[in-house]
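Shown next, in C-alpha cells, is the structure this report addresses.
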Amino acid sequence: MTNMTLRKHVIYFLFFISCSLSKPSDASRGGIAIYWGQNGNEGNLSATCATGRYAYVNVAFLVKFGNGQTPELNLAGHCNPAANTCTHFGSQVKDCQSRGIKVMLSLGGGIGNYSIGSREDAKVIADYLWNNFLGGKSSSRPLGDAVLDGIDFNIELGSPQHWDDLARTLSKFSHRGRKIYLTGAPQCPFPDRLMGSALNTKRFDYVWIQFYNNPPCSYSSGNTQNLFDSWNKWTTSIAAQKFFLGLPAAPEAAGSGYIPPDVLTSQILPTLKKSRKYGGVMLWSKFWDDKNGYSSSILASV
C-alpha cells in the first residue's frame, strides 16, 4: 500500500469517527406526549396530530367505571358520548396512527367516579376496554371502529386497590396479535399512593411522571435538584421502558411546577437525556400548549 493510499484510508477513518461522535445517540432522542380531550377549544384529533409536534396522544378521560357502574367517557366540549356523537373521532384516531403517533385512552383524571372493587371487577373493566376501545368487538364503541394503541392510567382519586390486577389483565391482550401499550401518569412523590402497586407489575411501557402540583419533587424558583432527585428515584425503581418529564404547558395549567422553556432546554433536559430510560416530555394539555406554544419552543431539544 502506497503512502498516499494509506493517508486516504486514515482520512476516511477519521472522518467516519468524527461523524459517529457528532451524531446524536438514539437513546437521547425523545418525543412529546400530549393530553387531549378536556377542552372543546383545543382543536380536533386530526389537527392535533397534524402539527407534527406530538408522538403520543392521550385521549382524556374515561371518568366513570368500576363497581358495576356504566362506563362514561368525558371529552368536554368535543362531543357527547351519550348521544353517540364521538364516533366520528374514530377516523381521526386512524389519521393520527397513520402518522406514526400512538393514541391511548386515558382512565381517571382529577374529576370522576372510578374504582375497582375486586380482581373480578378488574377483569370486567379490562374486557370492556378491550371490546370498546381496543381490538375487541362491541356494538357501542364510543370512538367507532378505531383500535387505540393502549390504555393510560391517570389515577388521581379513590382507592389504590386492584389497579395492578387491571394492568396484568390488560397486558394479556397483547398476546392476541397486537401490542397493547400500557402507560401511566403518577404524581412525582415516590411511590405514587394510588398507582404504586400497578407500576410495580412491570407491565408499563411508558411512565409520564407529573412533575407539577407537588413542590417537594418538582421545579420551583430556579431549584432543579428536587426534580433531579425524584427523576432518579423513579427511573431506578420502576421497570418501565421509558420515562417522561410531565409538565404543565403554561403557567396557568397547574398550581406549580411550570418550567420556562429556556430553563428546560438548557438546565434540565441535558441532564435527563443522559438516562438510558429517557423518553421525552409529557404536556398538560393541548389547550394550554396552544395558548403558550410550549411544545414548539422545546421540540428541537426533546
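The chain as shown is numbered from 1 upward.
Cβ coordinates are placed from backbone N, Cα and C, and glycine is handled just like the others.
Those substitutions? Not in this structure, it's all original residues.
In three-state terms derived from DSSP, Glu156 (active site, proton donor) belongs to neither a helical nor a strand segment and is classed as coil. Of all Cβ atoms in the shown protein chains, 19 besides its own fall within 10 Å of the Cβ of Glu156 (active site, proton donor). What Swiss-Prot lists as active site, proton donor is Glu156.
Summarising the annotation, Swiss-Prot assigns domain 'GH18' to 31-302. Per-residue pLDDT, averaged over the domain 'GH18' (31-302), rounds to 98.
Listed in Swiss-Prot as a natural variant, Ser22 to Thr is described as follows: In strain: cv. Ci-0.
Taking all protein chains in view, 16 other C-beta atoms sit within 10 angstroms of the C-beta of Ser174 (variant position). In the three-state DSSP scheme, Ser174 (variant position) is classed as helix. One entry in Swiss-Prot concerns the natural variant Ser174 to Thr. Its note says: In strain: cv. Yo-0.
Swiss-Prot documents Ile180 to Val as a naturally occurring variant and attaches the note In strain: cv. Ita-0 and cv. Pog-0. The Cβ of Ile180 (variant position) has 24 other Cβ atoms within 10 Å, all protein chains considered.
Under the heading of natural variants, Swiss-Prot lists Cys217 to Trp and annotates it as follows: In strain: cv. Mt-0. In the three-state DSSP reading, Cys217 (variant position) counts as helix.
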Closest by Cα to Cys217 (variant position), out of the recorded positions Glu156, Ser174, Ile180, is Glu156
Whole-number Å value for how far Ser174 (variant position) lies from Ile180 (variant position) (Cα to Cα): 5
Measuring Cα to Cα, how many Å separate Glu156 (active site, proton donor) from Ser174 (variant position)? 26
So for Cys217 (variant position), how many other CB atoms are inside 10 Å of its CB? 22
